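J.: I have a structure I would like to understand better, so I am pasting it below and will then ask my questions one at a time.
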Amino acid sequence: MVLEMEMSKTYQYRKVMKPMLERKRRARINKCLDELKDIMVECLTQEGEHITRLEKADILELTVEHMKKLRAQKQLRLSSVTGGVSPSADPKLSIAESFRAGYVHAANEVSKTLAAVPGVSVDLGTQLMSHLGHRLNYLQVVVPSLPIGVPLQAPVEDQAMVTPPPSECDSLESGACSPAPSEASSTSGPMWRPW
């Protein structure tokens with residue numbers, strides 16, 4: 001008798017809760033669809049289209065089309081930035097981009113340190129930061145100048161990418177710059193990176 005009573009309570013609870021949970025679920029779906037509708041109407045109005053009435057299926061279809069357009073635009077921007085080679089297609093390119101990002105971060109840290117350390121000559125700081133800027137410009141020119149479809153390969157003179165040529169090193173007062181040995185550039189191991 002107790003089991004039947006518990007069963008009936010559980011059954012009654014499910015009987016009451018299931019429709020209530022379903023109503024809540026549908027309310028959430030409808031709320032999200034209304035938000036999507038507002039967003040899509042705003043986007044389409046900006047594109048010059050006028051929408052009077054949208055059904056739920058229309059909202060979902062327009063959203064899918066809009067997301068596909070956004071993804072295509074993003075890929076187009078990425079291919080124009082990387083010279084037509086997608087970063088996922090060529091892992092060496094993403095390594096070069098990662099190297100540049102690390103270089104920029106390191107240059108920013110040098111700049112902060114120069115500003116924070118008292119007694120550092122302004123001329124020395126200016127010269128060092130302009131040298132780092134010139135090297136960054138060199139790094140940005142190396143990869144995008146490749147023709148589309150040509151695989152990115154390490155140049156014959158790897159040391160030009162790693163260290164500045166000796167003529168530029170001579171202009172620095174510190175004299176701490178020296179060309180990398182040719183054996184280091186020909187090793188098959190991975191290049192050390194500061195990040």
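A Cβ is built for glycine as well, from the same backbone N, Cα and C atoms used for every other residue.
Here the structure is a predicted model, which means the values were calculated and not measured.
Feature table excerpt (Swiss-Prot):
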DOMAIN    13-70  domain 'bHLH'
DOMAIN    99-132  domain 'Orange'
VARIANT   ASP170 to Gly  In strain: Oregon-R, NVIII-1, NVIII-18, NVIII-2, NVIII-22, NVIII-24, NVIII-28, NVIII-41, NVIII-42, NVIII-46, NVIII-5, NVIII-9, NVIII-m11, NVIII-m12, NVIII-m13, NVIII-m15 and NVIII-m19
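Buried or exposed, and what's around them? Tell me for each listed feature.
T.: When averaged over the domain 'bHLH' (13-70), pLDDT in the model lands at 89.
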J.: Tell me the residue counts in helix, strand and coil for the domain 'Orange' (99-132), as DSSP assigns them.
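T.: Tallied per class, the domain 'Orange' (99-132) gives 29 helix, 0 strand, 5 coil.
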